[in-house]
Amino acid sequence: MAMVNTTTRLSDDALAFLSERHLAMLTTLRADNSPHVVAVGFTFDPKTHIARVITTGGSQKAVNADRSGLAVLSQVDGARWLSLEGRAAVNSDIDAVRDAELRYAQRYRTPRPNPRRVVIEVQIERVLGSADLLDRA
């Protein structure tokens with residue numbers, strides 16, 4: 001296992017992995033600090049190091065992310081895996097939600113209409129993963 005902070009660049013293979021159609025597990029913390037883990041689709045912007053998850057406002061993952069301000073996204077495919085850790089914030093701004101929906105549509109499919117949609121934005125601070133996906137140069 002390798003670990004880097006985001007000042008270390010993800011390899012081209014890692015960026016490709018993060019654009020392939022895979023689901024991930026989103027971990028947030030409940031009020032009692034126990035983990036809440038759910039399967040999600042997400043997108044990652046390598047320029048800003050922001051991962052985005054679209055969800056319904058008031059969902060448990062949104063409530064947890066808003067309260068604790070922490071989240072981890074873990075994606076795995078065979079021996080390849082990455083965990084993206086960082087500060088989470090829930091954004092209900094219509095332009096931010098629209099942008100997140102467009103990004104989601106590029107990676108997965110057009111999301112169904114949802115007037116209560118928000119976006120969980122995770123500012124990635126640390127990356128763990130299989131050594132072949134991390135560039136420590």
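Positions of Cβ are set from backbone N, Cα and C atoms, glycine also.
At each noted position, the model has the original residue.
Computed from a predicted structure; not experimentally measured.
Quoted from Swiss-Prot, the note on mutagenesis experiment Arg21 to Ala is: 2.7-fold decrease in catalytic efficiency. Note on Arg21 (mutagenesis position): other Cβ atoms within 10 Å of its Cβ, all shown chains, come to 8.
For Gln60 (coenzyme F420-(gamma-Glu)n binding site), applying a Cβ distance below 8 Å and a minimum sequence separation of six or more within one chain yields Thr28, Arg30, His36, Val38. Among the features that Swiss-Prot reports, coenzyme F420-(gamma-Glu)n binding site is placed at 36-41, 54-55, 60-61, Arg67, 78-81, with the record citing experimental evidence.
Following the DSSP three-state reduction, the secondary structure of Tyr104 (mutagenesis position) is helix. For Tyr104 (mutagenesis position), the same-chain residues lying six or more positions away in sequence with a CB closer than 8 A to its CB are Gly41, Thr43, Arg52, Ile54, Pro111. Under its mutagenesis entries, Swiss-Prot includes Tyr104 to Phe with the note: 8.9-fold decrease in catalytic efficiency.
Mutagenesis annotation in Swiss-Prot: Tyr104 to Ala, described as 17.8-fold decrease in catalytic efficiency; the structure shown retains the original residue.
For the mutagenesis of Tyr108 to Ala, Swiss-Prot gives this note: 44.5-fold decrease in catalytic efficiency. The structure shown keeps the original residue. Other C-beta atoms found within 10 angstroms of the C-beta of Tyr108 (mutagenesis position) number 15, with every protein chain shown included.
Among the mutagenesis entries in Swiss-Prot is Tyr108 to Phe, noted as: 3.3-fold decrease in catalytic efficiency.
DSSP assigns Arg109 (mutagenesis position) to coil, not to a helix or a strand. One mutagenesis experiment catalogued in Swiss-Prot, Arg109 to Ala, is accompanied by this note: 4.7-fold decrease in catalytic efficiency.
Here Swiss-Prot describes Arg112 to Ala as a published mutagenesis experiment; the accompanying note says: 2.6-fold decrease in catalytic efficiency.
Among the mutagenesis results in Swiss-Prot, Arg117 to Ala has the note: 8.9-fold decrease in catalytic efficiency. The residue drawn here is the original one. In the three-state DSSP scheme, Arg117 (mutagenesis position) falls into the strand class.
For the recorded positions shown (His36, Arg67, Arg109, Arg112), fewest C-beta neighbours within 10 angstroms: Arg112. Looking at Val38, Val40, Ile54, Ala79, the binding-site residues in this record, the fewest other C-beta atoms within 10 angstroms of the C-beta turn up around Ala79.
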